[in-house]
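S.K.: Okay, so Swiss-Prot annotates it like this:
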type    : residues       : note
MUTAGEN : S38 to E or A  : Abolishes phosphorylation by CK2
MUTAGEN : C42 to S       : Loss of DNA binding
MUTAGEN : H55 to L       : Inhibition of specific DNA binding
MUTAGEN : G91 to S       : Loss of DNA binding
MUTAGEN : K93 to E       : Loss of DNA binding
MUTAGEN : C134 to S      : No effect
MUTAGEN : C186 to S      : No effect
MUTAGEN : S336 to E or A : Slightly decreases phosphorylation by CK2
MUTAGEN : S350 to E or A : No effect on phosphorylation by CK2
Amino acid sequence: MAAKVASTSSEEAEGSLVTEGEMGEKALPVVYKRYICSFADCGAAYNKNWKLQAHLCKHTGEKPFPCKEEGCEKGFTSLHHLTRHSLTHTGEKNFTCDSDGCDLRFTTKANMKKHFNRFHNIKICVYVCHFENCGKAFKKHNQLKVHQFSHTQQLPYECPHEGCDKRFSLPSRLKRHEKVHAGYPCKKDDSCSFVGKTWTLYLKHVAECHQDLAVCDVCNRKFRHKDYLRDHQKTHEKERTVYLCPRDGCDRSYTTAFNLRSHIQSFHEEQRPFVCEHAGCGKCFAMKKSLERHSVVHDPEKRKLKEKCPRPKRSLASRLTGYIPPKSKEKNASVSGTEKTDSLVKNKPSGTETNGSLVLDKLTIQ
């Protein structure tokens, strides 16, 4: 094992002594924790060596006690945990409930005690139902309130917000509901007054308004997502991967697999399942990402981030290959769009079909 047990001098043992004053009135017996974790910034100490060895496994990641059952790859940090786990394979239940009239059996003694204290140990059940002919007792007050629903048919936890008469069966559900009234205020920026009605709306707001923009180190264009930036950076490469359409009779090529998939779905398969729900629009798209990009058109706030310089009209050749020529060359270009297309198609290498869908080739842009 990577870590060894640290030496335990009398001073170290004294330092890890648990006293009655530290534990309060209900103090445990005084215990010397002689086995101390040697990992930096840990400070865990134990009174038995096997407990320390099991703890060290948390640092090293080791599980020295593997399950030997065929097909089971689980491992454990202590023999006790392995023994308890092995009972799930054998199905043995050697521990029987001690209460009269109860013959339930359990795989471990701890599970048997838990059952006994929950259902048979009346001494620790301090919350008793006083409805006629009931008398059931519970350890926790919220358990009693949940039980009383069977008598009153009224959920026990009522929303305290004025004008809201909703009720819930559990305090956790009431707490979650109260967020509807309080909301989720944005804490990313002191000047932001957004309050989300739900956690989902809050996360959506953070992603759209407070996400760090990814900046291209060549042209300084900004993008909301890093994958958009990666796609954009390919336009600056001299040698680029070209995706050729594998469909018979189609010589289209694209610089991203996304554009090729979009082309196949919308043009060849005529599938455009993503419809813009903005009133009066109704445009359809083959890819969800295309719809998300289009939605910026209808959102003035998003359009602010999409400001960019006007781009000159692209030739047919540049649209087919995805290549955008420099501005200086674009101005001085005297070759017609048809001639550019012919020269690029002639020099386009024949691709190899991959799984009948995508074809990749290298094309050097000069």
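Cβ from N, Cα, C; glycine included.
Keep in mind the model shows the original residues, not the substituted ones.
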S.K.: Applying a 10 Å Cβ distance cut-off over all chains shown, what neighbour count does H55 (mutagenesis position) have?
M.R.: 19
S.K.: Provide, as an integer number of angstrom, the distance between the C-alpha atoms of H55 (mutagenesis position) and C134 (mutagenesis position).
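M.R.: H55 (mutagenesis position) and C134 (mutagenesis position) have their Cα atoms 47 Å apart.
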S.K.: Which one of the mutagenesis positions (C42, C134, C186) has its C-beta surrounded by the most other C-beta atoms within 10 angstroms?
M.R.: C186
S.K.: To the nearest Å, how far is the Cα of K93 (mutagenesis position) from the Cα of S38 (mutagenesis position)?
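M.R.: Cα-Cα distance, K93 (mutagenesis position) to S38 (mutagenesis position): 39 Å.
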S.K.: Based on Cα distances to G91 (mutagenesis position), point out the closest of the mutagenesis positions S38, C42, C134, C186.
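M.R.: Comparing Cα positions, the candidate nearest G91 (mutagenesis position) turns out to be C134.
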S.K.: Can you tell which of the mutagenesis positions S38, C42, C134 lies nearest to C186 (mutagenesis position) in space, using Cα positions?
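M.R.: Considering only the listed mutagenesis positions, the nearest one is C42.
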S.K.: Quick check for the class: what is the C-alpha distance, in angstrom and rounded, between C42 (mutagenesis position) and C134 (mutagenesis position)?
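M.R.: About 51 Å separates the two Cα atoms.
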S.K.: Where does H55 (mutagenesis position) sit in the DSSP three-state scheme?
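M.R.: H55 (mutagenesis position) sits in a helix per DSSP.
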S.K.: Given C134 (mutagenesis position) and S38 (mutagenesis position), what distance in Å do their CA atoms have, once rounded to a whole number?
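M.R.: Cα to Cα, C134 (mutagenesis position) and S38 (mutagenesis position) are separated by 56 Å.
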